[in-house]
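Lifted from Swiss-Prot, the feature list:
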- C69 to A: Abolishes channel activity and formation of disulfide-linked homodimers (MUTAGEN)
- N95 to A: Abolishes N-glycosylation (MUTAGEN)
- T118 to I: Abolishes change in ion selectivity in the presence of subphysiological K(+) levels (MUTAGEN)
- H122 to K: Increases channel activity, and has only a minor effect on the inhibition by acidification of the extracellular medium (MUTAGEN)
- H122 to N: Decreases channel activity and abolishes inhibition by acidification of the extracellular medium (MUTAGEN)
- L146 to N or T: Increases channel activity (MUTAGEN)
- L146 to D: Increases channel activity (MUTAGEN)
- L146 to A or V: Does not increase the low intrinsic channel activity (MUTAGEN)
- L146 to S: Increases channel activity. Strongly increases channel activity; when associated with S-261 (MUTAGEN)
- T161 to A: No effect on channel activity (MUTAGEN)
- L228 to F: No effect on selectivity for K(+) ions (MUTAGEN)
- L261 to D or N: Increases channel activity (MUTAGEN)
- K274 to E: Converts the electrically silent channel that is present at the cell membrane to an active channel. No effect on retention in recycling endosomes (MUTAGEN)
Amino acid sequence: MLQSLAGSSCVRLVERHRSAWCFGFLVLGYLLYLVFGAVVFSSVELPYEDLLRQELRKLKRRFLEEHECLSEQQLEQFLGRVLEASNYGVSVLSNASGNWNWDFTSALFFASTVLSTTGYGHTVPLSDGGKAFCIIYSVIGIPFTLLFLTAVVQRITVHVTRRPVLYFHIRWGFSKQVVAIVHAVLLGFVTVSCFFFIPAAVFSVLEDDWNFLESFYFCFISLSTIGLGDYVPGEGYNQKFRELYKIGITCYLLLGLIAMLVVLETFCELHELKKFRKMFYVKKDKDEDQVHIIEHDQLSFSSITDQAAGMKEDQKQNEPFVATQSSACVDGPANH
């Protein structure tokens, strides 16, 4: 008897705080996912980093042996300055001197990466004025970009997602949930094909040092707004039509970001995902719901009474003959 009572009380406790338990498991799962990613990245990339460090030490030692007139301190000062300039997007290589980082097309590409919060980091402002303007420009531009993307995605979603699903549901009688799932999968497949696979194939041809995997990696890192900056198109030494290429990449990033948001919005509108998300949300209190219901009822009652009073006044204004006739009947006997 006591065991059954204890079990039922535990079940009621779990059901009462189900949202809190789900949220706790969500936080724990997210932290474990972070740790899992750190372990995998460290185990995969650390050996390659060690090999690269050993190779650089050998090259440095060989260079110093071949140039005995140069001290190690002088070489390190030179390399430090070169690396510092490289971090700002400036290269000392002779065949890279013709590529400017702040011509109009490069600045347009930089502005698009700032507003979309991609931020490759290969080109950064050098002057104090440029850094100050970048802060002000981002503070205004990022919310403006979010507003712009929200409006564009909302309009596209109506024509691309909601109307097709409603059409197949009404015209052919298919289940709305099934149609929504099939439509979301097809839309995701088309988006991945048009903005990942096809551009990756194009980049692998236009960029000399990129293979298909590296090109696909760039597309994903860019359209997911991660923007690591290890792969940036249009930075080749002998890049043809560089200005036109930069403008095309800017348009691709903007259209691809819109397409990604449309797909995400389409999946978020699925009934199953809505139910899944509600598991982690805080439920409204019953008292709060009752207050909202009472306020709604009061507003409805007051609006009804106001409408009734207005209708009575309109009837009085629209019936002048009735009023004059009744007054004549009252005054008539008195005059006689």
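Heads up, residue numbers simply count up from 1 along the chain you see.
Every residue, even glycine, has its Cβ placed from backbone N, Cα and C.
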Exercise for the section: Do me a favour and check the Cα-Cα span between L228 (mutagenesis position) and T118 (mutagenesis position); whole Å is fine. Expected result: 8
Handout entry: Inter-residue C-alpha distance, T118 (mutagenesis position) and T161 (mutagenesis position) (nearest angstrom)
Key = 27
Completion exercise
If you rank the mutagenesis positions H122, K274 by how many other Cβ atoms lie within 10 Å of their Cβ, the lowest count goes to K274
Exercise for the section: Look up L261 (mutagenesis position) in the DSSP assignment and report helix, strand or coil. Expected result: helix
Practice task
Out of the mutagenesis positions C69, H122, T161, L261, give me the one sitting nearest to L146 (mutagenesis position) by CA distance.
Solution key: L261
Handout entry: Candidates C69, T161, K274 (mutagenesis positions) - the one closest to L261 (mutagenesis position) by CA
Key = T161
Fill in the blank from the handout: C69 (mutagenesis position) sits from T161 (mutagenesis position) (Cα to Cα, rounded, in Å) at a distance of 70
Fill in the blank from the handout: Rounded to a whole number of Å, the separation of the Cα atoms of H122 (mutagenesis position) and C69 (mutagenesis position) comes to 34
Completion exercise
Cα-Cα, C69 (mutagenesis position) versus K274 (mutagenesis position), nearest Å, comes out at 70
Exercise for the section: Drop a 10 Å sphere on every Cβ of the mutagenesis positions C69, L146, L228 and tell me which sphere holds the fewest other Cβ atoms. Expected result: C69
